[in-house]
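Taken verbatim from Swiss-Prot:
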- 117-326: domain 'TLC' (DOMAIN)
- ASN56 to Gln: Abolishes glycosylation (MUTAGEN)
- ASN120 to Gln: No effect on glycosylation; when associated with Q-355 (MUTAGEN)
- ASN355 to Gln: No effect on glycosylation; when associated with Q-120 (MUTAGEN)
Amino acid sequence: MAIRKKSNKNPPLLSHEFLLQNHADIVSCLAMLFLLGLMFEVTAKGAIIFVALQYNVTRPATEEQATESASLYHYGIKDLATVLFYMLVAIIIHAIIQEYVLDKINRRMHFSKTKHSKFNESGQLSAFYLFACVWGTFILISENYISDPTILWRAYPHNLMTFQTKFFYISQLAYWLHAFPELYFQKTKKEDIPRQLVYIGLYLFHIAGAYLLNLNHLGLVLLVLHYFVEFLFHISRLFYFSDEKYQKGFSLWAVLFVLGRLLTLILSVLTVGFGLARAENQKLDFSTGNFNVLAVRIAVLASICITQAFMMWKFINFQLRRWREHSAFQAPPVKRKPAVTKGRSSRKGTENGVNGTVTSNGADSPRNRKEKSS
């Protein structure tokens, strides 16, 4: 992300610079149109599809919970409209954090262009990872994921979700979709775009896969685990920009990164390879959302393993690069010995002149003049 220079002149309407400077205001107006649509009966039915979660199912109260009935949700095609609206919300929040927090810090710290771009990236991602990690942990605790790990595969397919779980997934999809237009809004360098596209695409692929295959329990646990490790990395990088001697956070992150990859593989194999493989119902059924067949299980495990291997490969390259930079910084400079020339002509040239500059020769030195006078 390049530094945005503010100019006193107003750019032409709907020009490239106009869209970059005012994209948050334009998106805010679009979001307000959906909210205003809720106020009128004619447009309320269409607007509510974008704003509220769809596919609500009311489960009647059981004997254990006779006081109230449970409202659960499943997914459908209308979720695309909801994701679109909250993608607009994510763009607005992104602009607020950028203008009122990160830009003010950048003006105080006077970062270079490279550090400015990385600082903005880590600032935005650390805020998102912290929020998503806290929210996901709250869901895990409230729905007894921690006290009963078998909930990851028991009673599959998990085609019904609580409001918090579905809203969490909708928000995740909306956030990572908003990252595509942000590449344009933040003037991302061309050489950084392929890396960003791979990064965003992997998130969308795995989040959408867990959501559509009704593996939302496993996906939620893995996301919280991954987000915590990523939050530690980006918050450490923010501290590093203010003090380049800061290395403790990176050391802790390196350990937790490896442990996170290991835990991800263990939980995935335990859930998909053992838990779902021993389930009684192993027939493909789109109506009930049951995808517990051998081909799907192999595809899920393969995608997770390949992604973890790719992340470890990037991690090892990153650590090797840091180690080389640290070694080069710590290595003492090599002292060059002056070359000793042989022969009378070289000695005479050295005495009488160096690089064309005339110097005093041996006969004119104070010591030799003293010997002659004696």
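Yeah, the Cβs are placed from backbone N, Cα and C, and that goes for glycine too.
At each noted position, the model has the original residue.
ASN120 (mutagenesis position) sits 38 Å from ASN56 (mutagenesis position), counting Cα to Cα. In the three-state DSSP scheme, ASN56 (mutagenesis position) falls into the strand class. Across the domain 'TLC' (117-326), the prediction's mean pLDDT works out to 94.
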